[in-house]
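Here is the structure we will look at, set down as structure tokens.
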Amino acid sequence: MTILSAERAPSRKILAVVTVGRYTCAAPILEICRILHTRGHTIEFACLDGHQRLATPHAFVSKIHVVGRNMSVEEDKSLYRLFDESDASTAQGRKGTFRALQFFHSWWPETYRNLKALVSNPEHRPDFILADLLADACIDIMNEFHIPLAVHYPQMPIQMAPQKYIPGMPGAQLKHLSSEHASLWERLMEEYHVLQLLFAMKDYIFFQRNMRREAGLGPRPPPRKPDYLVLVNSFFGLEVPKDLPPLMIPIGPVMADSFPLMEPSSGLVEFLESRKQVIYVAFGSHVELPGWRVRRLIDGLDQALAAGDIDGVIWAWKNPMPILEDSETSTTTDGISDSKTDYNAVLRNQDERIRIMHWAPQRAILAHPSTCLYLSHCGASSTMEAVYHGVPVVAMPIYGDQLANGKRLEAAGVGINMNRNNFTAEGLAQNIGRIVRDDDGLFARNVLRLQRIATANSRRKHVAADRIEEVMYDSELRFGDGSKQGVELRPTHLQTPDSRMSWVRASNLDLYIVCIAFVAVPVGVARWLSKVWFA
């Protein structure tokens, strides 16, 4: 086939890769893959052993590859215990965060080795890789095998496309998301916090460097501008607006066109229909709540119910049994409030005002008109679903990007952010009442504003598919064949030229030096001559 007779948009094989990430990481990637499949592309999925279930509901996935071992139950519990203990305000808490990240990245050697074997086989080699940000071995595969890559991020990548008006480490700030309303002292504290984080991550950096050295690879410094496609599952309105290079695009919220409905047998429909102001509570499927936090949450909800701000609670809680078996939780108060709540009755679903469910159809609940509020850990999916369905949020983030999402929701005027470690039952009840009563109407106004923005942006998942095709088709003709097999003939069309220049050339520093010299030298000579002549 000649170039002139070639297809304009040929079908290709796309490999989606999700390793240590879970449903929240896989769902948006598979939704984009669904769109690509409707355009004629073949979709395959690579994951850890035991995570095949993430792709099995999707008939368009033609093949599943296992590229690593599963995480054991003990490892899983240990990991999320580390996350729960992490705290940016203490040195030990910051180290805990990077120990958890180090644990995630300990899968890199195995996934890199297995992905390398996979793509080395001509039968399995994909034409494009769409990966979760935690599957960072895919970046090495891209560099080694010249397979174009897109990486999915739940928020703007921390070290890419920095802006001077965004203080500290973006996504990990102490207080302010931008410098607009930050005092000079607060901006200084944000920069000092960066130094604290860098000091805390030194073991993590050495761990990565040694791990890569053992695999025969050098260090991979994070780029200020990517040389692969970056798909950010967020949107400006939550994220601070900033200029982005062409290879970085916001595509969120990536939402499936349909979602599970409430089963008639669950009693949820009757529960919601018989009430007008129900709060939905969910902290994700992996967060383990300590007993003291459960007591304060129940006390706060009980106070809000007693005040009439809400008339029902639906709590999605995968496994309340460890708390139920904790006699202290069941029989005593938290020592702060005077609540006499029967925790045992609540946890056993014997309080008719509060429904605890092992699994709940989250989007169906958020979409119901009786749901007036969401008490959330602010995971990536939960944040987007709350905004998309127009439900205000009491944010109680636990770790990672949840902390930034809590700040973003509050900054957008659609929620109140609370600290998971020092909140009180009274404070929780007051914040619930403040949002539900909405005396000045600003919460409702901002919720509707952001919902409309999110709805408009939710169509950008098709733009993500467009951009993947664009980069894929560009890449396969940028590299030579025949005698020039694998030789890069030209750079990717979306990469700005300054990414391939030295800092001196890109900033025109050499040009400025020459211009200054052209002016300074004649002036200097003239001054010297004038001194000689008039001496």
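The backbone N, Cα and C atoms fix where each Cβ goes, and this holds for glycine too.
According to Swiss-Prot, the features are:
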type	residues	note
MUTAGEN	Phe83 to Leu	Does not affect the catalytic activity and does not lead to the ability to perform O-glycosylation
MUTAGEN	Phe104 to Met	Does not affect the catalytic activity and does not lead to the ability to perform O-glycosylation
MUTAGEN	Pro154 to Gly	Reduces the catalytic activity and does not lead to the ability to perform O-glycosylation
MUTAGEN	Ile158 to Phe	Reduces the catalytic activity and does not lead to the ability to perform O-glycosylation
MUTAGEN	Gly400 to Asn	Strongly reduces the catalytic activity and does not lead to the ability to perform O-glycosylation
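For Ile158 (mutagenesis position), the number of other Cβ atoms no farther than 10 Å from its own Cβ, over all displayed protein chains, is 15. Nearest Cα neighbour of Pro154 (mutagenesis position) among the listed mutagenesis positions (Phe83, Phe104, Gly400): Gly400.
Counted over every protein chain shown, other Cβ atoms within 10 Å are most numerous around Phe83 among the mutagenesis positions Phe83, Phe104. If you count neighbouring Cβ atoms within 10 Å for each of the mutagenesis positions Pro154, Gly400, the highest count belongs to Pro154. Distance between Cα atoms for Ile158 (mutagenesis position) and Gly400 (mutagenesis position): 12 Å, as a whole number. In this structure the alpha carbons, written CA, of Gly400 (mutagenesis position) and Phe104 (mutagenesis position) are 13 Å apart. Recorded residues Phe104 (mutagenesis position) and Phe83 (mutagenesis position) have their alpha carbons 12 Å apart, per Cα-Cα distance. Reduced to three states, the DSSP call for Phe104 (mutagenesis position) is helix.
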